[in-house]
Amino acid sequence: MSKLELLPAVDVRDGQAVRLVHGESGTETSYGSPLEAALAWQRSGAEWLHLVDLDAAFGTGDNRALIAEVAQAMDIKVELSGGIRDDDTLAAALATGCTRVNLGTAALETPEWVAKVIAEHGDKIAVGLDVRGTTLRGRGWTRDGGDLYETLDRLNKEGCARYVVTDIAKDGTLQGPNLELLKNVCAATDRPVVASGGVSSLDDLRAIAGLVPAGVEGAIVGKALYAKAFTLEEALEATS
C-alpha cells in the first residue's frame, strides 16, 4: 500500500504564521515567522509544505513577497493556496517555483477560467473544495458556492488532476476528520484527494491512511502540529 503524504501547513496572515478555527477571520492564533515554521517542518522530515496566503484568500491584501520567499527557501515540494483566482495571481503563484497551486474560490466564481487553467497547467493545478455539509463555500469560506457533487462532476469532465477537500466544520477544531466526506468524494472521482481539516491525533492520521486505497493521497496537518498534539516525526512514522 502506498503511504499517505503529509503536508504540514503554514497559513500566513499579516506576515505571521497563524491558525484559524473554522477558517474564520478573527480566530487567529499566531505562531511567529512563516519562514521559521516552514524550515522547521522541512528539518523534521516533511516532503511537502502546504503554504497559504490567508490575506489573499479573505481579500484583505496579500503576503505575496513573503510567500515567494518561503516557497523559494524550501528544498521540499510546496503546495500554494489562497486567493489564486485570475491570471495575475496564478502567474505570481507559479513564479514562486511551487510544485502545485490550489485554486479555491475562483473555481466556483469563474468556471470558464478554471477550465482553461486546468487545460494549460494540468498536474500543477489542484482545486480546493471547501465544504459544509454538501455545499461548497467560496472566498475565505464566507459565501455559498453551490453543490459539491455537481461541481465535482464538472471538474472531473474538465480534467482536474487533484482535489483538496476541507470540511469547514472540522477545520482548526482538533475534532477529527470527516471520513465519510472523504469516502464520498473518492467515490465520485478517480482523481487523488488530499484531506484537510480536523486532524487531532495519530489515530486520525491512521484512519485517513486507511482511505489511501479509496483514493486519498495526502493529509494537510495544521493545528495539531502547532498545538503539539504529536510531532511531525511521529506522524510520518504512523503513516509510513
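Cβ coordinates are placed from backbone N, Cα and C, and glycine is handled just like the others.
No noted substitution is present; original residues retained.
Database features (Swiss-Prot):
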- Asp11: active site, proton acceptor (ACT_SITE)
- Asp130: active site, proton donor (ACT_SITE)
- Asp11 to Ala: No activity (MUTAGEN)
- Arg19 to Ala: No effect on activity toward PRA. No activity toward ProFAR (MUTAGEN)
- Ser81 to Thr: No activity toward PRA. Almost no effect on activity toward ProFAR (MUTAGEN)
- Asp130 to Ala: Very low activity toward PRA. No activity toward ProFAR (MUTAGEN)
- Asp130 to Gln: No activity (MUTAGEN)
- Thr166 to Ala: No activity (MUTAGEN)
- Asp171 to Ala: Low activity toward PRA. No activity toward ProFAR (MUTAGEN)
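Features as recorded by Swiss-Prot, highlighted on the structure.
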residue	record	DSSP class
Asp11	mutagenesis position	strand
Arg19	mutagenesis position	strand
Ser81	mutagenesis position	strand
Asp130	mutagenesis position	strand
Thr166	mutagenesis position	strand
Asp171	mutagenesis position	coil
Between Asp11 (mutagenesis position) and Arg19 (mutagenesis position), find the distance joining the two CA atoms and give it rounded to the nearest Å.
7
Neighbour tally for Asp11 (mutagenesis position), based on other Cβ positions within 10 Å of its Cβ:
26
Spacing of the two Cα atoms, Asp130 (mutagenesis position) and Thr166 (mutagenesis position), in whole angstrom, works out to 5
Close in space but at least six residues away in sequence, with Cβ under 8 Å from that of Ser81 (mutagenesis position), the same-chain residues are His50, Leu51, Val52, Asp53, Ala57, Val101, Asn102, Gly104, Gly128, Val164
Cα distance, Arg19 (mutagenesis position) to Thr166 (mutagenesis position), nearest Å?
15
What is the Cβ neighbour count of Thr166 (mutagenesis position) at a 10 Å cut-off, with all protein chains included?
25
